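According to Swiss-Prot, the features are:
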type: BINDING; residues: ARG214, THR215, ASP216, TYR279, TRP280; note: carbohydrate binding site
type: DOMAIN; residues: 48-95; note: domain 'F-box'
type: DOMAIN; residues: 117-297; note: domain 'FBA'
type: MUTAGEN; residues: PHE177 to Ala; note: Abolishes binding of glycoprotein targets
type: MUTAGEN; residues: TYR279 to Ala; note: Abolishes binding of glycoprotein targets
type: MUTAGEN; residues: TRP280 to Ala; note: Abolishes binding of glycoprotein targets. Strongly reduced ubiquitination of glycoprotein targets
type: MUTAGEN; residues: LYS281 to Ala; note: No effect on carbohydrate binding
Amino acid sequence: MDGDGDPESVSHPEEASPEEQPEEAGAEASAEEEQLREAEEEEEAEAVEYLAELPEPLLLRVLAELPATELVQACRLVCLRWKELVDGAPLWLLKCQQEGLVPEGSADEERDHWQQFYFLSKRRRNLLRNPCGEEDLEGWSDVEHGGDGWRVEELPGDNGVEFTQDDSVKKYFASSFEWCRKAQVIDLQAEGYWEELLDTTQPAIVVKDWYSGRTDAGSLYELTVRLLSENEDVLAEFATGQVAVPEDGSWMEISHTFIDYGPGVRFVRFEHGGQDSVYWKGWFGARVTNSSVWVEP
């Protein structure tokens, strides 16, 4: 056939080559993604504009519902107004009240740095591991086993007294007829306390320990706590020296608070120990339990 009837002369629409098809699909997908991104940005801008028009007391309540890390790392970068609110005391006082860290109705002027108070309060905990011997000697280092060495015993123990100050304390460490010592070193930065806070605010570091003896033997106790620099230089120290423990079995607390210790503190080294004063084989030396190190708001 010739003319229009010739199959070879009939024109057919061109098909895209395999190489061209993915490019066209990719271009369409990119265009859709761009449209979605622009729509999201527009929604975010509208939301920010809406929040910017809120009265300050209402905006503070909205911001107070957000996680603290988002407030510091993201919200304060939105605009100057938000930065001032995040850096100001009222927002953090409100967060403290909402989370039960301070009573409702606390006055703004009672504390200058509510943001620091908030972060310190959220981190507040005993930084010593295994303070009562529930995990034997786990967490303790530089352990000296004088005489028959340390032993973990159940309260009240032989010729001892119950620990009535805290019902959760069930065990204690008993020392022997020569000095038994053990220590822990706390890395404050690893525990969440940053350099600027430690160097500028210098929050109080509170150390506590409980010790007792037996009713049938005399004993000695000692505690040494040092604040160390990054190079482990001693920047502050508290030491009891050797303390004679009364032979009545009662539990006694010793406490010390480090304040105004200067910049550079990065570690806390806690060391305590005991022995008996009659040199009897066994575990007649001082007993220790419920030791603690706290960074206070």
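Backbone N, Cα and C atoms are what each Cβ position is placed from, and that goes for glycine too.
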Based on Cα coordinates, which of the following binding-site residues are within 10 Å of TYR279 (mutagenesis position): ARG214, THR215, ASP216?
none
Pop the Cα-Cα gap between ASP216 (carbohydrate binding site) and LYS281 (mutagenesis position) into the table, whole Å please.
14
By DSSP, how many residues in the domain 'F-box' (48-95) are helix, how many strand, and how many coil?
38 helix, 0 strand, 10 coil
Between PHE177 (mutagenesis position) and ARG214 (carbohydrate binding site), how far is it from one CA atom to the other, in Å?
13
Packing count at ARG214 (carbohydrate binding site) (other Cβ atoms within 10 Å of its Cβ):
24
Summarise the model's confidence over the domain 'F-box' (48-95) as a mean pLDDT value.
85
C-alpha of THR215 (carbohydrate binding site) to C-alpha of TRP280 (mutagenesis position): distance in Å?
14
Radius 10 Å, atoms counted are CB only; among the mutagenesis positions PHE177, TRP280, which position scores highest?
PHE177
